[in-house]
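Here is the structure we will look at.
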Amino acid sequence: MGHGVEGRNRPSAPLDSQAAAQVASTLQALATPSRLMILTQLRNGPLPVTDLAEAIGMEQSAVSHQLRVLRNLGLVVGDRAGRSIVYSLYDTHVAQLLDEAIYHSEHLHLGLSDRHPSAG
């Protein structure tokens, strides 16, 4: 699969069932408000679990559980720093995916569209 939007490195072929399942798992991870809040906070930079929990107003154990799910899906990484684990987004693709989801939601809310003129 490729990377990008609007003609920039689009996938060269339709998704097969395995790739479709992987994409669905990623999108399911984004379908949980608490995970979106975590990813949005990490969009601003790496944080240890304690700071992340405080920033989004969740219990540390709940944040740790959600981070484990996000890590297993390849959306975040954790690096040990002394006795803490500092989490960050896996890469810029995760930030772009998050940005596009937020952008799309805002456009729907405002009744806007970025449809190409030939899209009818």
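Cβ coordinates are placed from backbone N, Cα and C, and glycine is handled just like the others.
Annotated in Swiss-Prot:
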- 15-109: domain 'HTH arsR-type' (DOMAIN)
- Asp51 to Ala: Does not affect activity and regulation by metal ions (MUTAGEN)
- Asp91 to Ala: No change in activity. Lack of regulation by metal ions (MUTAGEN)
- Asp91, His93, His104, His107: Ni(2+) binding site (BINDING)
- His93 to Arg: No change in activity. Lack of regulation by metal ions (MUTAGEN)
- His104 to Arg: No change in activity. Lack of regulation by metal ions (MUTAGEN)
- Asp114 to Ala: Does not affect activity and regulation by metal ions (MUTAGEN)
Three-state composition of the domain 'HTH arsR-type' (15-109), taking helix and strand from DSSP: 63 helix, 14 strand, 18 coil
Residue from Asp51, Asp91, His93, Asp114 whose C-alpha is spatially nearest that of His107 (Ni(2+) binding site), among the mutagenesis positions: Asp114
Cα distance (Å, whole number) from Asp51 (mutagenesis position) to His104 (mutagenesis position): 29
Distance from His93 (mutagenesis position) back to Asp114 (mutagenesis position), taken between C-alpha atoms, in Å: 21
PLDDT averaged over the residues of the domain 'HTH arsR-type' (15-109): 93
